[in-house]
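**Student:** Found this in Swiss-Prot, in case it helps:
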type: MUTAGEN; residues: D374 to N; note: Abnormalities in the size and shape of the Golgi apparatus, but normal growth and fertility
type: BINDING; residues: N499, G500, M501, V502, D503, C504, S539, G540, S541, G542, K543, T544, A545, L546; note: ATP binding site
type: BINDING; residues: T544; note: Mg(2+) binding site
Amino acid sequence: MAGRYGSQVMTMTVTNTPSADLAFTNLAYCSSSDLRQFSVPGSDLFLANVADSFILSLCGHGSIRDGNIALNAIQRRHARVSTGDMVSVSRFVPPENFDLAMLTLELEFVKKGTKSEQVDAALLSTQLKRKYTNQVLTVGQKATFEYHGTNYILTVNRADVEGQDHTNGIERGLLSKDTYIVFEASNASGIKIVNQREAASSNIFKHKEFNLESLGIGGLGAEFADIFRRAFASRVFPPHVTSRLGIKHVKGMLLFGPPGTGKTLMARQIGKMLNGKDPKIVNGPEVLSKFVGETEKNVRDLFADAEQDQRTLGDASELHVIIFDEIDAICKSRGSTRDGTGVHDSIVNQLLTKIDGVEALNNVLLIGMTNRKDLLDEALLRPGRLEVQVEISLPDEAGRLQILQIHTNKMKENSFLGTDINLQELAARTKNYSGAELEGVVKSATSYALNRQLSMDDLTKPVEEENIKITMEDFLHAIYEVQPAFGASTDDLERCRLNGMVDCGHRHNHIYKRAMLLVEQVKVSTRSPLVTCLLEGPSGSGKTALAATIGIDSDFPYVKIVSAETMIGLSESTKCAHIVKVFEDAYKSPMSIIILDDIERLLEFIAIGPRFSNIISQTLMVLLKRLPPKGKKLLVFGTTSEVTFLESVGISDCFSVTHSVPTLQKEDAKKVLNQLNLFSEDDVDSAAEALNDMPIKKIYMLIEMAAQGENGGSAEAIYAGREKININHFYDCLGDFIRFTG
């Protein structure tokens with residue numbers, strides 16, 4: 001709401017105000033003849049836009065010569081002019097409905113020192129309106145004001161005109177007798193505002209609004225809004241409001257989630273945004289001491305400053321923020337640590353006493369961070385303690401885009417980003433990447449661009465900065481190089497199908513299609529957050545390769561394979577913990593696939609006896625039936641060659657669907673041999689006949705043996721297509737193969 005300006009812009013000479021007392025009026029002064037040019041039609045107001053910075057009310061003064069305008073020191077500083085300078089001045093005509101509905105002013109002393117004052121907001125508002133009514137005030141403008149013998153500087157922090165859209169221009173308005181004025185003062189100013197009602201007092205924060213991207217926080221808008229509502233909304237209001245509501249401030253919050261998602265960053269930025277004491281940042285293990293009682297004293301010392309302020313200042317005390325990184329290191333469940341000292345139990349007791357004890361502090365905000373919430377003592381998580389618990393999870397695609405924009409912002413500003421960069425595509429490609437991993441991708445991409453400008457033969461060669469360009473190809477290389485901790489284990493899955501996938505006939509194709517329907521069901525259904533499928537069949541029939549192919553083709557962000565080969569030599573309890581961790585990690589991803597390969601091997605099954613691990617069996621049965629958290633979806637595939645055993649122990653009943661993966665019949669084997677093209681056309685039928693009812697894995701092994709030739713050295717020519725496998729040698733290999741494997 002800019003108003004209208006006079007058609008004529010004057011250039012006037014800046015002078016001092018005629019007398020010291022006029023400096024406190026916030027008026028500008030000029031000659032009587034010049035004053036007429038700034039008259040607002042239909043009123044007795046004289047308004048001028050000075051240097052396109054702010055609007056001042058003018059008054060005529062006999063000592064001011066024509067062509068001069070008198071400004072006080074504060075006004076000259078705001079207009080960035082000195083006495084004797086020329087400044088542009090034009091008439092300002094306010095638009096309709098220009099009266100201020102609400103005005104927020106920050107108070108500070110003109111002479112800063114150790115003096116402290118208590119200011120009555122109601123009396124100051126009355127005095128201010130008496131002197132400043134019908135003046136136009138602009139956000140950012142400063143004015144000097146004398147109140148009860150003390151000189152103050154007023155800074156306009158907010159100017160709200162009813163119905164005005166702040167996005168359309170500068171925030172300003174006309175002070176009227178109906179304007180509601182809110183006064184603010186920083187804790188360091190020495191000014192205490194009393195008798196102020198009905199309006200929020202936002203001096204708890206250093207800034208009046210938050211731009212999370214400028215703080216380096218991306219993809220956490222919803223989480224930050226939740227934190228603000230629950231932990232800070234009550235602190236924004238004056239103490240008497242919360243007192244009348246009968247509520248207590250939140251004293252603690254817990255940020256938990258996977259590593260690298262921004263928990264520490266958010267806690268640090270929250271600490272920086274708050275007015276008051278600098279936050280105390282404590283890494284969990286730093287509190288511990290080898291001396292008896294010293295650890296508990298270290299905890300008490302963290303709260304010492306807050307206790308002192310509470311005693312001396314009461315409700316006016318500054319907020320003290322204490323940030324505990326890796327809080328699970330010192331606040332484990334009481335009784336879980338068997339070190340004989342009980343020091344971890346004492347730490348929990350000491351924290352509970354300080355936060356929520358008999359003499360609990362009301363000026364403390366404790367922020368804890370952990371990726372192992374399950375290790376914390378339950379008493380810490382109850383209301384009154386770390387009651388606000390916010391999960392900082394892996395960012396979604398929109399969040400990843402914000403994070404990439406933050407980390408590439410400087411590159412873009414300095415023209416280092418190539419024109420082919422598509423951040424939206426990169427965000428789509430980086431599923432389940434944490435914020436830290438996305439930063440790693442940007443660093444890796446930058447390293448490729450920088451490396452192109454270096455010569456290994458002469459590292460002292462000057463670098464031409466304008467040639468540094470980070471391209472889309474650099475980012476694609478970086479994505480391949482930096483793998484997410486909670487992503488799909490593509491390399492592990494590819495190792496499960498080293499020979500690729502061939503068409504094994506309609507029976508295998510049917511199983512693949514039915515399994516992909518389960519994938520689609522998990523993706524779109526709101527009623528099936530957990531789907532489980534068991535692939536059973538003879539050893540070597542391709543169950544693991546089929547499951548791995550489904551995992552790769554599913555395009556799920558998290559695909560993990562659990563096999564006995566990664567747990568060789570581990571105890572039963574350690575194996576259980578490993579399996580549980582894989583499931584817990586899967587719950588952190590929106591959609592996940594877990595492949596339990598060779599379940600009988602995981603259970604340490606031996607047919608003689610029989611023997612198996614009951615602990616692992618019970619763990620699997622619980623996990624296969626446990627629903628993932630709300631909003632998360634999980635698909636579990638299991639493979640086994642001992643389905644009868646799994647039926648006897650009840651594990652097969654935990655799977656919703658069971659598919660039998662068969663051996664290859666003659667027609668299937670012929671189809672495979674035709675695709676491999678290693679036999680002559682005349683020999684394919686004979687070879688397929690011999691391979692009837694054989695698993696695909698054994699077929700591959702047999703063909704590998706036959707491809708070596710009778711005297712060895714034939715494999716290269718055969719795979720290159722220059723020669724074919726000799727059918728007689730193939731039969732010889734088949735006889736040996738059956739004798740040794742059958």
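Quick reminder: no glycine exception, Cβ is built from N, Cα and C everywhere.
For each listed feature, how buried is it and what is near it?
**Tutor:** Secondary structure from DSSP puts D374 (mutagenesis position) in a helix.
Classification of D503 (ATP binding site) by DSSP places it in coil, neither helical nor stranded.
Long-range Cβ proximity for T544 (Mg(2+) binding site), meaning a same-chain Cβ under 8 A and a gap of 6 or more residues, is found for C496, R497, I595, D597, D598, T639.
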**Student:** For A545 (ATP binding site), what residues in its own chain, 6 or more apart in sequence, show a Cβ-Cβ distance under 8 Å?
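**Tutor:** In sequence order, C496, R497, N499, M501, I696 meet the Cβ cut-off.
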**Student:** Pop the Cα-Cα gap between D374 (mutagenesis position) and S539 (ATP binding site) into the table, whole Å please.
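**Tutor:** Each residue's Cα considered, S539 (ATP binding site) and D374 (mutagenesis position) end up 39 Å apart.
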**Student:** To the nearest whole angstrom, state the Cα distance for the pair D374 (mutagenesis position) and S541 (ATP binding site).
**Tutor:** 41
**Student:** When a 10 Å sphere is centred on the Cβ of D503 (ATP binding site), how many other Cβ atoms does it contain?
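**Tutor:** D503 (ATP binding site): 12 neighbouring Cβ atoms within 10 Å.
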**Student:** Cβ distance under 8 Å to K543 (ATP binding site), same chain, sequence separation 6 or more: which residues?
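**Tutor:** Counting only residues 6 or more apart in sequence, the Cβ neighbours of K543 (ATP binding site) under 8 Å are L535, E536, G537, T639, T640, S641, V661.
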**Student:** If you count Cβ atoms within 10 Å of the Cβ of D374 (mutagenesis position), leaving out that atom itself, what do you get?
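**Tutor:** D374 (mutagenesis position) is surrounded by 9 other Cβ atoms within 10 Å.
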**Student:** Validating a neighbour-count step here. Other CB atoms within 10 A of the CB of M501 (ATP binding site): how many?
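**Tutor:** I get 15 for this one.
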